[in-house]
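Annotated features in Swiss-Prot:
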BINDING   9-10, 14-17, LYS46, 113-120  CTP binding site
MUTAGEN   ASP11 to Ala or Glu  0.1% of wild-type activity
MUTAGEN   HIS14 to Ala  Complete loss of activity
MUTAGEN   ASP38 to Ala  8% of wild-type activity, but 7-fold decrease in substrate affinity
BINDING   LYS44, LYS77  substrate binding site
MUTAGEN   ARG55 to Ala  0.25% of wild-type activity
MUTAGEN   ARG63 to Ala  14% of wild-type activity
MUTAGEN   ASP66 to Ala  Complete loss of activity, and widespread change in 3D-structure
MUTAGEN   TRP74 to Ala  50% of wild-type activity, but 9-fold decrease in substrate affinity
MUTAGEN   ASP94 to Ala  18% of wild-type activity, but 100-fold decrease in substrate affinity
MUTAGEN   ARG113 to Ala  1.75% of wild-type activity
MUTAGEN   SER118 to Ala  6% of wild-type activity
MUTAGEN   THR119 to Ala  8% of wild-type activity
Amino acid sequence: MKKVITYGTFDLLHWGHIKLLERAKQLGDYLVVAISTDEFNLQKQKKAYHSYEHRKLILETIRYVDEVIPEKNWEQKKQDIIDHNIDVFVMGDDWEGKFDFLKDQCEVVYLPRTEGISTTKIKEEIAGL
């Protein structure tokens, strides 16, 4: 079985997230999604609208997602690859090159972002109403 992993906050889930998850799943048989915990978001000074538990619940209902795990810190990725027997590490191309150090453990793929949609854009548009 070919296993794929991706990481993100996945707050205010939108069709760009769904397209990323769909394309990530197409790279293997089993997709693990690591989502930032509330504590990790605080460390990153990133505010999420939904709590970790609510984001996890939402992601677990998506047909492309086989497993959801917590992302607690930047450093855990190497261990996650080992612990979950990962073959492919996937991120959006806004992270291009940042995870190349993982190439000795698995294939690293940067997928193009979906044009015209982002959580930041949604938040800005809602704030402008």
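Just so it is clear, glycine is given a Cβ too, placed from its N, Cα and C backbone atoms.
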Nearest of the binding-site residues to ARG55 (mutagenesis position) by CA-CA distance, picking from THR9, GLY16, LYS46, GLY116? THR9
Would you kindly give the Cα-Cα distance separating THR9 (CTP binding site) and ASP66 (mutagenesis position), rounded to the nearest Å? 17
Fewest other Cβ atoms within 10 Å: which of the recorded positions THR9, THR114, SER118, THR119, THR120 wins that one? Let me know. THR120
Chain-internal residues near ASP11 (mutagenesis position), provided their CB is under 8 angstroms and they sit 6+ positions away: ALA48, TYR49, HIS50, ARG55, THR119
Inter-residue Cα distance where the pair is LYS44 (substrate binding site) and TRP74 (mutagenesis position), in Å: 10
Spatial neighbours of ASP94 (mutagenesis position), counting only the recorded positions THR9, GLY16, ASP38, LYS77, ARG113, GLY116 and Cα distances within 10 Å: ARG113
Which Cβ among the mutagenesis positions (HIS14, ARG55, ARG63) has the fewest C-beta neighbours inside 10 Å? ARG63
Please determine which of the recorded positions listed here (LYS77, ARG113) has the lowest count of neighbouring CB atoms within 10 Å. ARG113
Reading the DSSP string in three states, the entry for TRP74 (mutagenesis position) is helix
Check: min Cα-Cα distance from ARG113 (mutagenesis position) over recorded positions HIS14, GLY16, LYS44, ARG63 goes to GLY16
